[in-house]
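J.: Quick paste from Swiss-Prot:
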- Cys133, His135, Cys153, His156: [2Fe-2S] cluster binding site (BINDING)
- 94-189: domain 'Rieske' (DOMAIN)
- Cys133 to Arg or Ser: Photosynthetically incompetent (MUTAGEN)
- His135 to Leu or Pro: Photosynthetically incompetent (MUTAGEN)
- Cys138 to Phe, Arg or Ser: Photosynthetically incompetent (MUTAGEN)
- His159 to Ala or Ser: Photosynthetically competent (MUTAGEN)
Amino acid sequence: MSHAEDNAGTRRDFLYHATAATGVVVTGAAVWPLINQMNASADVKAMSSIFVDVSAVEVGTQLTVKWRGKPVFIRRRDEKDIELARSVPLGALRDTSAENANKPGAEATDENRSLAAFDGTNTGEWLVMLGVCTHLGCVPMGDKSGDFGGWFCPCHGSHYDSAGRIRKGPAPRNLDIPVAAFVDETTIKLG
């Protein structure tokens, strides 16, 4: 009887297969922790998105919250702020990109930088931006500061308008807008 006709497994074949299976299990057990450690930890997942109640924010005022370790400005603009921002021609801006994570590649018009309400209408009333100067990472002052009625960074003199667009000073870009949306009439979800 030749070896090719012998279909019954021998003890040696069993040991080969058992050793190979054990090797696969041991390798998987060793590699799994290395792969699993690349997943986000619970504290990082908890910081990835927050809900902000804006029911107490009056027209013409601003709320600052901390998200992912950075300040976020939430301003409820009045009609004067909205009209001022919408009257600026795109060609007069240093940075013509909206820098809006909700609208990648959009132009820096006021409509592309403001946040739509829960019903989807965008009156320009709400503006949500990271409160970090795009020059060197300082925190600009709000309350209609600076030469353009928006924010002013006292560190190096950057002036932002009422839509958070850079108008004067060394900052190269508009203030960044994070992923944000209303989840109901009075709550904004960041992230």
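Cβ atoms are placed via backbone N, Cα and C, with glycine included.
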J.: Take the Cβ of His159 (mutagenesis position) and count every other Cβ within 10 Å, whichever protein chain it belongs to.
T.: 20
J.: Per DSSP, what is the residue tally for the domain 'Rieske' (94-189) in helix, strand and coil?
T.: 4 helix, 35 strand, 57 coil
J.: Given a 10 Å Cβ-Cβ cut-off, pick out the one of the recorded positions His135, His156 that has the most other Cβ atoms nearby.
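T.: Comparing the recorded positions His135, His156, the most crowded Cβ belongs to His135.
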J.: Using a 10 Å radius around its CB, how many other CB atoms surround Cys153 ([2Fe-2S] cluster binding site)?
T.: 26
J.: Let me know how many other Cβ atoms fall within 10 Å of the Cβ of Cys133 (mutagenesis position).
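T.: Excluding its own Cβ, the number within 10 Å is 24.
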J.: Specify the nearest of the recorded positions Cys133, His135, Cys138, Cys153 to His159 (mutagenesis position), where nearness means the distance between Cα atoms.
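T.: When the Cα distances are compared, Cys153 comes out closest.
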J.: At the level of the C-alpha atoms, what whole-angstrom distance separates Cys153 ([2Fe-2S] cluster binding site) and Cys133 (mutagenesis position)?
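T.: So the Cα of Cys133 (mutagenesis position) lies 7 Å away from that of Cys153 ([2Fe-2S] cluster binding site).
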J.: Measuring Cα to Cα, how far is His156 ([2Fe-2S] cluster binding site) from His135 (mutagenesis position) in Å?
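T.: Answer for this pair: 8 Å between alpha carbons.
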J.: On average, what pLDDT score does this prediction assign to the domain 'Rieske' (94-189)?
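T.: Here the predicted model's pLDDT, averaged over the domain 'Rieske' (94-189), is 88.
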J.: Run through the Cβ atoms and count how many others sit within 10 Å of the one on Cys138 (mutagenesis position).
T.: 16
